[in-house]
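J.: A mutagenesis experiment is reported in Swiss-Prot for this position, S11 to A, and the note states: Loss of ubiquitination and degradation, but normal interaction with SUMO3 and subsequent sumoylation associated with its localization to nuclear bodies; when associated with A-15. Quoted from Swiss-Prot, the note attached to the mutagenesis of S15 to A states: Loss of ubiquitination and degradation, but normal interaction with SUMO3 and subsequent sumoylation associated with its localization to nuclear bodies; when associated with A-11. Per Swiss-Prot, the feature domain 'BTB' maps to 65-144; the stated evidence is sequence analysis. For the mutagenesis of C82 to A, Swiss-Prot gives this note: Prevents oligomerization but not homodimerization and leads to nuclear localization. Constitutive PR1 gene expression conferring constitutive resistance to Pseudomonas syringae pv. maculicola ES4326. The structure shown keeps the original residue. Record note (Swiss-Prot) on the natural variant S93 to N: In strain: cv. Wassilewskija. Among the natural variants in Swiss-Prot is A96 to T, noted as: In strain: cv. Wassilewskija. What Swiss-Prot notes for the published mutagenesis of C150 to A is this: Defective interaction with TGA factors (e.g. TGA3) and consequent disruption of transcriptional regulatory activity. Residues or ranges marked as Zn(2+) binding site by Swiss-Prot on the basis of experimental evidence: C150, C155, H157, C160. Listed in Swiss-Prot is the mutagenesis experiment C155 to Y, annotated as follows: In npr1-35; defective interaction with TGA factors (e.g. TGA3) and consequent disruption of transcriptional regulatory activity. For the mutagenesis of C155 to A, Swiss-Prot gives this note: Defective interaction with TGA factors (e.g. TGA3) and consequent disruption of transcriptional regulatory activity. The structure shown keeps the original residue. Under its mutagenesis annotations, Swiss-Prot gives H157 to A the following note: Conserved ability to interact with TGA factors (e.g. TGA3) to promote their transcriptional regulatory activity. Quoted from Swiss-Prot, the note attached to the mutagenesis of H334 to Y states: In npr1-1; loss of SAR induction, loss of expression of PR genes and increased susceptibility to infections. Impaired interaction with TGA3. Swiss-Prot documents I397 to D as a published mutagenesis change and attaches the note Reduced salicylic acid (SA)-induced PR1 gene expression and impaired interaction with TGA3. Per Swiss-Prot, the feature salicylate binding site maps to R432.
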Amino acid sequence: MDTTIDGFADSYEISSTSFVATDNTDSSIVYLAAEQVLTGPDVSALQLLSNSFESVFDSPDDFYSDAKLVLSDGREVSFHRCVLSARSSFFKSALAAAKKEKDSNNTAAVKLELKEIAKDYEVGFDSVVTVLAYVYSSRVRPPPKGVSECADENCCHVACRPAVDFMLEVLYLAFIFKIPELITLYQRHLLDVVDKVVIEDTLVILKLANICGKACMKLLDRCKEIIVKSNVDMVSLEKSLPEELVKEIIDRRKELGLEVPKVKKHVSNVHKALDSDDIELVKLLLKEDHTNLDDACALHFAVAYCNVKTATDLLKLDLADVNHRNPRGYTVLHVAAMRKEPQLILSLLEKGASASEATLEGRTALMIAKQATMAVECNNIPEQCKHSLKGRLCVEILEQEDKREQIPRDVPPSFAVAADELKMTLLDLENRVALAQRLFPTEAQAAMEIAEMKGTCEFIVTSLEPDRLTGTKRTSPGVKIAPFRILEEHQSRLKALSKTVELGKRFFPRCSAVLDQIMNCEDLTQLACGEDDTAEKRLQKKQRYMEIQETLKKAFSEDNLELGNSSLTDSTSSTSKSTGGKRSNRKLSHRRR
C-alpha cells in the first residue's frame with residue numbers, strides 16, 4: 001500500500017510551474033523573473049542541476065562540507081556554507097555570526113546549534129534533512145519510509161501521530177529558516193488532515209500554528225474553530241496551550257453560548273499539589289474530604305503531566321480506580337499509552353488496569369500506542385546491551401498483556417523449601433537480573449522500578465556464607481559449618497528479584513528467551529561432560545558454548561568500554577567505576593559450576 005502523504009510525490013518533480021515568480025521577496029529560494037518562460041530543455045537542465053546539488057548534500061563522505069548543524073540529541077548534519085549562504089538569507093546571517101564566534105574562540109569547525117535556532121518546538125533528524133535537502137535542490141522529498149507512518153498495520157497513515165509530527169516539524173523548520181513556499185505547502189497538507197486527527201493532536205497543531213503566527217493564519221484559525229466547538233476540558237487546554245490562546249477559546253465558547261465548566265477549587269488544589277510533586281500535600285487535601293482522586297481525575301492528571309515518580313507514588317496510595325474514565329472517556333492506561341512511558345504502563349497493569357478497555361472512538365491502549373509510535377521505531381529490534389526506544393517498549397508491553405491470560409504466571413519462590421535449594425534460587429535470581437541489566441538495560445530498569453528493587457540489599461556470595469550469618473570465624477577445615485538460613489533483611493530482596501523476573505517474563509518474552517538460554521544450567525553442565533559423545537554432538541555443544549560466550553563477551557565489552565570512557569574524563573570517579581565493574585563480575589560469579 002502506498003503510504004506517501006498526499007501531495008508529496010508530485011512536489012518532487014521540477015516543472016515550469018515550479019518556477020513561476022512571485023512577489024514574495026522574503027523567500028529564501030531565488031526565483032526566475034516573471035517574464036522568463038521555461039522550455040523543455042530548460043526544465044531538463046534545472047532537473048540535472050537540482051540532482052547534482054542534491055547528490056552533493058547526500059554524499060556519504062561529507063564531500064568537502066565545511067559546517068555542521070548539531071541536533072538536540074547530539075547528531076550532526078554536515079552542509080556546505082557556500083551553498084546555504086547563497087540559497088538562504090537566514091543561513092547567510094547565521095553562518096556569518098557563527099564564523100565570527102569560531103574565529104574568536106579558535107574552534108576547528110563552524111557549527112550551528114539547532115536548539116539555539118529552533119527553541120520553541122522539538123524537531124527530529126529526518127525533518128531537518130528533508131528541509132536542508134529542499135534548500136539544496138528546490139525539491140520536496142517524500143517522507144522517509146517508516147518515519148511518517150505509525151506501527152498500526154490497519155492505519156492509512158494520513159492523520160496518525162507520526163504523520164502529523166513529521167509535517168509539523170518540517171513546517172516549523174520552514175518557518176525558522178524563512179522558506180515561505182515550504183510553509184505554504186505543509187500548511188496545506190495539515191489543513192487537509194486537521195479534521196481527521198484526534199482532538200489531542202489538534203491541540204498540538206494549534207500550538208505550533210500559534211508559534212508560526214501570521215505565516216500560518218489559515219491553519220491557526222481552523223484549529224481554533226475545531227477546539228472551540230470540541231469538548232476539550234479546561235485542564236487540557238491550560239496544560240497544552242499558552243494562556244492568551246486559552247482565554248481566546250473560552251471567550252469564543254461563551255459567545256457561541258457553549259458551556260464553559262470551571263475546574264472546582266478542591267480539584268484544582270489537588271492538581272497544583274501534583275504539579276509540585278507533593279504527594280504528602282495530596283494526602284492532606286484528601287483528608288479534608290472535599291474530593292477524591294477519582295472525582296479529581298488525579299491519576300489521569302499525574303500520568304499525563306507529572307514526572308514518572310510522582311505518578312507512581314500516587315498510584316501506590318491505592319486510593320484511585322485505575323480503570324476510571326475521565327470526561328473524554330479515557331482510562332488512565334489510555335493516557336499512559338499516549339504519553340509513551342513504559343514504566344507508567346507497567347505500573348498500571350500491575351495495579352489491575354484493563355488493556356481491553358476502549359475509548360469512545362473504539363481505540364484500546366494498544367491501538368493508541370501503535371498509532372503514536374513510528375513504524376521504523378517499532379520495527380527496529382534493539383541490539384543487546386543497548387537501550388530500547390520507549391515507543392517500541394510500550395507496544396511490546398501492551399501486546400504481551402493481550403496474551404497474558406493464555407500464559408501461566410510464574411509462582412514466586414517459597415521460603416518453605418530446603419536451605420540449599422533456596423540459596424541457589426537466590427543466586428540464580430541475582431545473576432539473572434544482573435545479566436538482564438547488561439543485555440537489556442531499558443527493559444530491566446523498567447521491571448526493577450516496578451518491583452521496587454531500590455533500597456533492597458544485594459545478595460553477594462559473602463553475605464550468604466554461614467560464617468557471616470553465625471558471626472563465627474573458620475579456623476580449620478574441620479570446623480562444622482552452620483546450615484544456610486535466610487535473614488529477614490534478605491526477604492525483601494528475594495521478593496523484588498522474583499517480581500523483576502516475573503515482570504520480565506510477562507512483558508518482555510523476547511528478552512527472557514535470551515536470558516533463559518544463558519541461564520540454562522543443564523546446558524552448561526553438559527558441556528563439561530560427555531566423554532562418550534559423538535563428534536557431531538560435541539560440535540553442537542561447542543557451538544552452543546560459543547553462542548553463550550559471545551553474548552557474555554559483548555555484554556562485558558560494552559560495560560568495560562563505558563567504564564574506560566568514564567575514567568578518561570574523570571580520574572576521581574574512575575576508581576569508583578572500577579569498583580562497580582568488579583562488582584558486576586562478582587555478581588556473575590554466583591553461577592553454579
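Glycine is no exception: its Cβ is also placed from the backbone N, Cα and C atoms.
Help me see these features in their spatial surroundings.
T.: Annotation note: C82 (mutagenesis position) sits in a helical segment as assigned by DSSP.
Sequence-distant neighbours of S93 (variant position) (same chain, 6+ residues apart, CB-CB distance under 8 A): none.
DSSP assigns A96 (variant position) to a helical segment in the three-state reduction.
In three-state terms derived from DSSP, C150 (mutagenesis position) belongs to an extended strand segment. Non-local contacts of C150 (mutagenesis position) by the CB criterion (under 8 A, 6+ apart in sequence, same chain) comprise H157, C160, R161, P162, A163, K370, Q371, A372, T373, M374, A375.
According to its DSSP assignment, H157 (mutagenesis position) is coil. For H157 (mutagenesis position), the Cβ neighbour count at a 10 Å cut-off comes to 20, with all displayed protein chains included.
Within the same chain, residues at least six positions away from H334 (mutagenesis position) with a Cβ under 8 Å of its Cβ are E357, T359, R363, A365, I368.
In sequence order, P342, I345, L346, L349, F507, F508 constitute the residues six or more apart from I397 (mutagenesis position) in its chain with CB-CB distances below 8 Å. A helical conformation is recorded for I397 (mutagenesis position) in the three-state DSSP classification.
Around the Cβ of R432 (salicylate binding site), the number of neighbouring Cβ atoms within 10 Å comes to 21.
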J.: Report, as a single number, how many Cβ atoms besides its own are within 10 Å of the Cβ of C155 (mutagenesis position).
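T.: The answer is 19 other Cβ atoms.
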J.: Determine the mean pLDDT over the domain 'BTB' (65-144), rounding to the nearest whole number.
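T.: Mean pLDDT across the domain 'BTB' (65-144) comes out at 87.
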J.: Using an 8 Å cut-off from the Cβ centroid of C150, C155, H157, C160, can you name the remaining same-chain residues around the Zn(2+) site, in sequence order?
T.: E149, A151, D152, C156, V158, A159, R161, P162, A163, Q371, A375
J.: Calculate the distance in Å between the alpha carbons (Cα) of A96 (variant position) and C82 (mutagenesis position), and round it to a whole number.
T.: 11
J.: Let me spell it out: for each of the recorded positions (C82, A96, C160), count the other Cβ atoms within 10 Å of that residue's Cβ, using every protein chain shown. Which one has the most?
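T.: Of the recorded positions C82, A96, C160, the most buried by Cβ count within 10 Å is C160.
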J.: Please report how many Å separate the Cα atom of R432 (salicylate binding site) from that of C155 (mutagenesis position), as a whole number.
T.: 39
J.: Just the number: how many Å between the Cα atoms of C155 (mutagenesis position) and C82 (mutagenesis position)?
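T.: Taking the Cα atoms only, C155 (mutagenesis position) lies 43 Å from C82 (mutagenesis position).
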